[in-house]
Amino acid sequence: MYKTCVWVLLFKIVLCYEAPPATLEAIHPKGLRVSVPDEGFSLFAFHGKLNEEMEGLEAGHWSRDITKPKNGRWIFRDRNAALKIGDKIYFWTFVIKDGLGYRQDNGEWTVEGFVDEAGNPVNTEGSEITPGVEFTSTSLNPESPQSIPNQPPDNLPAKPPSEGYPCELSLSTVSVPGFVCKGQLLFEDQFNIPIHRGKIWVPEVKFPGEPDFPFNVYLSDNAEVNDGKLIIKPATLESKYGEDFVRQSLDLSERCTGTVGTAQCLREASGPLILPPIITAKISTRHQFAFKYGRVEIRAKMPKGDWLYPEILLEPRDNIYGVRNYASGILKIASVKGNAEFSKKLYAGPIMTGSDPYRSFYLKENIGYESWNNDFHNYTLEWRPDGITLLVDGESYGEIKPGEGFYNVANSYKVEAAPQWLKGTIMAPFDELFYVSIGLNVAGIREFSEDISNKPWKNSATKAMLKFWDARSQWFPTWDEDSALQVDYVKVFAI
């Protein structure tokens, strides 16, 4: 079985320790016992539901942290559980070993018999079963990974180090159970194995849409790992599907990661409304890792080529404040447009609406001596409960402070979502869980302003995508091997 290991969470990819599978026992006449052998743990946690599947890593009907072993085992005991033959328990467990956490995920166990307090199989009348009769006490879903390293459960109260915490607790929180230590590495991927094997990233398969409406479709084939780097390349739709395919239809529904039945998964060309003529890719940690507050470091080489721009983002996992027009915000970690005339301008920061002037109100710029896409650079975004700091190669170039809240300025610009942010903290909408996403976009109706002299389309025009495609003899020659977005590593630290 392939296993993963991390500092704090799921995501430093090396072979490592595997949490022991739990043994579940139905006690006669009443009760449930769950245990694992003591292998030097400092904590054991059990979370489960009776006859109801778990929703991810929820607490469950049973939610207990055990801090001491007994007779060589860590034991959870519910003396009031009234179980019967055929009942099914869905569960996950968690252990801490040598300061790192490990989970047994997606556990399923069906009551097939009972034991007494000593663990001897008994019948429903309470008499001991004759030795030799088979008795099954534990079962796992074989299709699911059994052990995924992570950090200790976050439903534990904050305790000082003297009461069991080995560190100063962080302001950061994460999407999987765990206390977080200040400065601790939460996530790391150095892209040493294919994306699908790590099972950390989800490649998007869909047509991106509002509010930016880029002129590309995301397909998984255009993201690959090569020589320790993530490579995302642009390619024409015709290179994959044939000449003039932009005037056909493309149905991604069977593997679409967007909303099936919408334009995210199915497009049909009609007159001047052609299909997005470029294929790119986007990957995200949406299903595996999200966090609130931390420092993101990404070493990347930006793409060269007209009308290309990278999307290196933090995106909201739950869209608490709304879905449309970035109502729940996005954080640009770094972006550089691929056109030569823009390649010395690095920009990043928070975006909270789809259109200017407020869209770019908080974006910060760093004008380089040379083009940012000539080489790899270290791009950093530090996200705190009181603001955001942007750095490149260790040098700060931007600071964003919310003041009394982002609402005040947004409301003066008549941003529709602004009143929703009053429900949160002064950092709203940036006070919820966000995940990491990395992608490549082409053109669209927001990133390139109308005053660019050689731009072949108007953002507001119905024929915008067609005009872009018809001008390919102008921009396509600027694309080559350097037009790929290359990422060396991604790291997320607690603050």
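From the backbone N, Cα and C atoms, a Cβ is placed for every residue, glycine too.
Keep in mind that this structure shows the original residues, not the substituted ones.
Per Swiss-Prot, the feature domain 'CBM39' maps to 17-116.
A strand conformation is recorded for Leu24 (mutagenesis position) in the three-state DSSP classification. As a published mutagenesis entry, Leu24 to Ala appears in Swiss-Prot alongside the note: Decreased binding affinity to curdlan to less than 40% of the wild-type.
In sequence order, Leu32, Ala81, Leu83, Asp87, Val111, Gly113, Phe114, Val115 are the residues near Ala26 (mutagenesis position), counting only same-chain partners six or more apart with C-beta under 8 A. Looking at Swiss-Prot, the entry for mutagenesis of Ala26 to Gln says: Decreased binding affinity to curdlan to less than 40% of the wild-type.
Residues or ranges marked as substrate binding site in Swiss-Prot: Asp65, Trp92, Thr93, Phe94, Arg103. The secondary structure of Asp65 (substrate binding site), as reduced to three states from DSSP, is extended strand.
Record note (Swiss-Prot) on the mutagenesis of Ile75 to Ala: Slightly decreased binding affinity to curdlan compared to the wild-type. Using a 10 Å radius centred on the Cβ of Ile75 (mutagenesis position) and all shown protein chains, the other Cβ atoms total 18.
Non-local neighbourhood of Phe76 (mutagenesis position): Leu32, Arg33, Val34, Ser35, Phe44, Phe46, Trp62, Arg64, Ile66, each in the same chain, at least six residues away, with C-beta under 8 Å from its C-beta. Under mutagenesis, Swiss-Prot gives Phe76 to Ala with this note: Decreased binding affinity to curdlan to less than 60% of the wild-type.
One mutagenesis experiment catalogued in Swiss-Prot, Arg79 to Ala, is accompanied by this note: Decreased binding affinity to curdlan to less than 60% of the wild-type. Just so you know, the Cβ of Arg79 (mutagenesis position) picks up 9 other Cβ atoms within 10 Å once every protein chain is counted. Look at Arg79 (mutagenesis position): DSSP puts it in coil.
Among the features that Swiss-Prot reports, domain 'GH16' is placed at 188-495, with the record citing sequence analysis.
For the domain 'GH16' (188-495), the model's average pLDDT works out to 95. With respect to their backbone Cα atoms, Thr93 (substrate binding site) and Arg79 (mutagenesis position) stand 19 Å from each other. Whole-number maximum of the Cα to Cα distances across the substrate-binding residues Asp65, Trp92, Thr93, Phe94, Arg103: 13 angstrom.
Nearest neighbour of Arg79 (mutagenesis position) by Cα distance, taken over the binding-site residues Asp65, Phe94, Arg103: Asp65.
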